[in-house]
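Take a look at the structure below.
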Amino acid sequence: MDINTLLNTPDEDVLSLFTPQVARWFKEKYKVFTPPQKGAIPLIKKGKNVLVSSPTGSGKTLAAFLGILDTLIDLGYKNELNKQIYAIYISPLRALNNDMRRNLIEPLTELRNLYPDLPEISIGVRTSDTSSYEKQKMLKKPPHILITTPESFGISLVSPKFREKLSDVKWVIVDEIHELANSKRGAYLAGLLELYKSFIAKNNFVRIGLSATISPLEEVAKFLVGGNGDYEIIDARFVKPTDIQVVSPVKDLVHATEEEVNIGIYSYLVDEIKKHKTTLIFTNTRHAAERVAYKLRKMFEDQNIFDSDLVAAHHSSLSRDVRLEVEEKLKRGELKVVVSSTSLELGIDIGYIDLVTLLSSPKSVSRLLQRVGRAGHHIREVSKGRVVVVDRDDLVECTVLAKLAIDRKIDNIHVPENPLDVLTQLIVAASLITPIEKDKLYEIIKNVYNFRSLSYDEYNNVAEYLAGNYGLDSNKVYAKIRIKDGMISPKRGTRMIFFLNSGTIPDEAMIPVKMENGGYVGNLEEEFVEILAPGDIFVLAGKTYEFIRSEGNSVIVKKSEGQRPTVPSWFSEMLPLAFDSAIEIGKFRGKIAEAIMNEVPKDEVISSIMSEYNLSRFAALSIYNYVKEELLFTGGIVPTDKLLLIEVYDDDDQNRNFIFHGLYGRRTVDALSRAIAYIISKDLNMDVRIAITDNGFAITVPGKQEYEISKVFDKLEPDKMYEILSDVILRTEMIKRRFRHCAERSFMLLKRYKGRETSIDRRQINSEVLLGVVRQIEHFPVLKETVREILEDYMDIKRAIEIVEKIRNGDIKVATIGPNQVPSPFAHNILVKQYTDVVLAEDKRELLKELHNKVIEFLRNKGIDIDLEYTEAGIK
């Protein structure tokens with residue numbers, strides 16, 4: 001149902017569906033329905049499956065629950081309200097569950113104040129935080145509405161006594177479905193809902209999905225209902241007015257020092273904070289969130305602006321108690337500014353925010369809209385967002401993302417396909433609900449959207465593994481099910497294993513870093529360790545170290561004083577640029593380049609950028625200069641969505657760098673770069689280095705090796721890429737960590753067993769032993785899944801193959817320049833990413849400035865007279 005239909009639906013049509021009591025309460029409290037409510041309530045009342053997509057503050061929750069509450073109240077007045085669970089609300093966040101309980105109790109309390117004889121509607125929360133006593137109480141007196149998480153829902157289904165209480169549920173609500181659909185956690189929940197429908201539910205229940213702005217809605221709806229389920233979509237994604245602007249903190253992004261940029265950023269932030277009641281600032285890393293909060297507190301104190309206690313940080317590394325305290329203070333209006341990484345993107349109720357500021361690119365349109373949507377917590381209030389950029393690439397990227405957001409063009413989500421570790425848990429869960437025919441269970445699993453293309457061989461391999469038919473008993477991997485006469489049933493002890501080990505979220509480990517001689521240095525996050533390769537140099541506690549190897553759950557390093565870091569310490573936290581957005585950035589570059597090449601007057605181009613993209617003159621001028629410099633440097637070539645530029649650059653360290661300017665998003669670039677590096681490494685018979693960014697990648701070869709780089713795509717056959725990359729990643733740190741995660745999800749490694757918890761250190765050591773064993777087993781499902789997860793979920797091999805096919809058939813042209821002793825302007829950030837760390841931000845800006853000066857000198861040496869103004873004042 002589109003937005004115009006929703007807006008034109010008379011309120012009286014919806015009110016007429018309610019009992020007089022609920023109709024009166026609604027009219028007195030809210031007066032009018034929001035578009036999502038106008039669309040969803042009548043459909044839910046009719047028993048239709050519904051996906052509601054709309055921004056924060058548009059009344060989604062009430063749209064889902066009001067019809068349900070009204071039906072329960074009506075049943076109560078008719079003395080037909082039984083002691084049973086009628087509705088299940090499933091949310092990915094426990095904090096959302098507590099919010100939801102409060103949000104449901106409030107209207108019921110207000111209704112009871114109006115009508116003292118209102119039937120009692122009970123609400124219960126069942127998560128890992130719920131005490132055994134509370135769970136026992138639920139068995140005796142189940143709540144009418146059950147609030148839970150995917151993991152606790154799974155445990156409920158295999159609990160013999162409690163699942164009886166779930167047999168007559170009428171509605172299942174999945175909140176924040178956009179957060180679930182693109183993860184294994186979502187695949188797990190989708191599978192659990194299918195098992196619930198097939199084995200426990202007496203009747204067809206209504207599925208209601210609540211989502212922030214997401215695309216494509218059809219795919220998310222299919223994920224919600226599974227199989228051949230019918231559904232209706234309420235598309236109210238763009239119902240709230242949105243005001244998004246990109247801001248440059250300095251007039252000249254090229255020549256400003258790091259100090260000038262920082263002064264510009266914080267001056268801007270303080271000015272905006274003063275003008276608004278509550279400001280929410282998003283950074284892209286937890287480290288940056290802490291840094292910005294600290295700096296603002298200090299400025300508030302030193303300049304006597306506000307009390308420094310009015311500033312708080314909120315991110316996932318903080319304790320739950322600290323996060324809850326910040327959320328409560330926000331709701332009560334006791335904070336002036338909160339700085340967050342990603343933790344406040346989801347729909348936790350955080351009260352009134354009138355400005356959202358993003359420091360640097362959010363990397364996708366949907367994330368931009370989600371973050372900005374936190375401002376103006378009512379449907380008629382403007383969601384006001386400002387994006388502060390730090391360099392020219394950031395400016396170009398954010399300019400395009402902001403325009404796409406205003407034009408309502410959203411990136412498509414990625415839904416994991418056939419995650420075999422999740423399948424393992426679903427087969428075990430099914431066996432614990434009831435003994436089942438193996439072939440019948442396959443048909444049920446195929447109804448789950450994530451498993452629609454699952455082959456019988458893949459399914460059978462997982463079942464055989466669970467039945468202990470791979471001979472892993474000597475490695476203490478025992479059967480969890482038995483298969484006899486085509487029937488699957490659980491082995492003794494399997495129920496307890498499921499209770500203690502089910503779920504898909506891996507334990508996050510801090511990895512100890514040790515010197516070769518055994519001295520302790522500090523800790524690194526596991527995500528960071530998995531991207532390291534021998535020889536990588538990184539910063540820890542302000543000093544540089546070279547990665548040698550990992551041993552079990554430790555990292556072995558040696559000092560590398562004076563050497564530049566090759567991997568930024570925040571790299572693993574960085575959000576990847578979405579593929580669809582990357583393609584649009586390529587188109588934007590091409591559009592500006594074409595105008596310049598066609599000799600459209602400079603002022604006309606700049607005015608056009610200003611008006612079409614809502615930019616200041618400084619920002620538009622900066623983009624114009626950036627593209628023009630690249631054109632002058634390359635002799636008229638700018639990398640776009642239709643042209644891949646390969647630049648050969650010989651650096652001062654006698655290395656040859658092959659720089660691939662390909663805007664395809666980080667996940668695609670990651671896969672593409674490793675495949676190309678494999679070809680070059682094989683041809684030259686030497687190790688090469690890779691540096692990956694959102695705007696392309698650099699492959700560095702020691703010594704100025706001659707290599708015909710333009711022919712590399714002739715050697716890279718698309719149908720061999722999966723095989724090549726599988727082979728490549730089997731030699732990385734990543735495979736060790738990811739295999740442990742998949743082995744834990746597959747019950748190969750047990751986190752908890754017989755009342756004992758196994759440490760992550762011990763599990764990592766055990767997993768590496770198991771990895772060595774299963775590498776010898778053909779088509780072993782847990783290893784196959786580890787490779788699939790890395791290539792399809794972490795990277796995007798499908799898009800990488802698509803790009804190679806387009807290059808080989810001529811849809812994407814390839815141009816080559818060099819070798820040069822100076823890198824082109826567009827190459828600077830790709831190269832600088834190799835050499836910079838957060839502690840060296842000043843060095844990064846100096847290096848960029850130095851590279852820019854070399855470009856100007858390079859052009860003048862070629863007889864090209866550069867005359868570009870860099871600020872409105874006309875600095876030449």
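Just so it is clear, glycine is given a Cβ too, placed from its N, Cα and C backbone atoms.
The DSSP secondary structure for His377 (ATP binding site) is coil. Counting every protein chain shown, the Cβ of His377 (ATP binding site) has 18 other Cβ atoms within 10 Å. According to Swiss-Prot, the feature ATP binding site maps to Gln37, Lys60, Thr61, Asp175, Glu176, Arg374, His377.
Per Swiss-Prot, domain 'Helicase ATP-binding' is recorded for 41-232.
Taken from Swiss-Prot, the feature domain 'Helicase C-terminal' covers 249-421, and the record attributes it to sequence analysis. The average pLDDT for the domain 'Helicase C-terminal' (249-421) in the predicted structure is 90.
Long-range Cβ contacts of Lys60 (mutagenesis position) within its own chain (separation 6+, distance under 8 Å): Pro36, Val52, Ser54, Leu210. DSSP assigns Lys60 (mutagenesis position) to a helical segment in the three-state reduction. According to Swiss-Prot, the mutagenesis experiment Lys60 to Ala carries this note: Loss of helicase activity, does not complement UV sensitivity of a deletion strain.
One residue stands out among the binding-site residues Asp175, Glu176 for having the most other Cβ atoms within 10 Å of its Cβ: Asp175.
Looking only at other Cβ atoms within 10 Å, the busiest spot among the binding-site residues Gln37, Thr61 turns out to be Gln37. Counting every protein chain shown, the number of other Cβ atoms lying within 10 Å of the Cβ of Arg374 (ATP binding site) is 24. According to its DSSP assignment, Asp175 (ATP binding site) is coil. Under the three-state DSSP scheme, Gln37 (ATP binding site) falls in the helix class.
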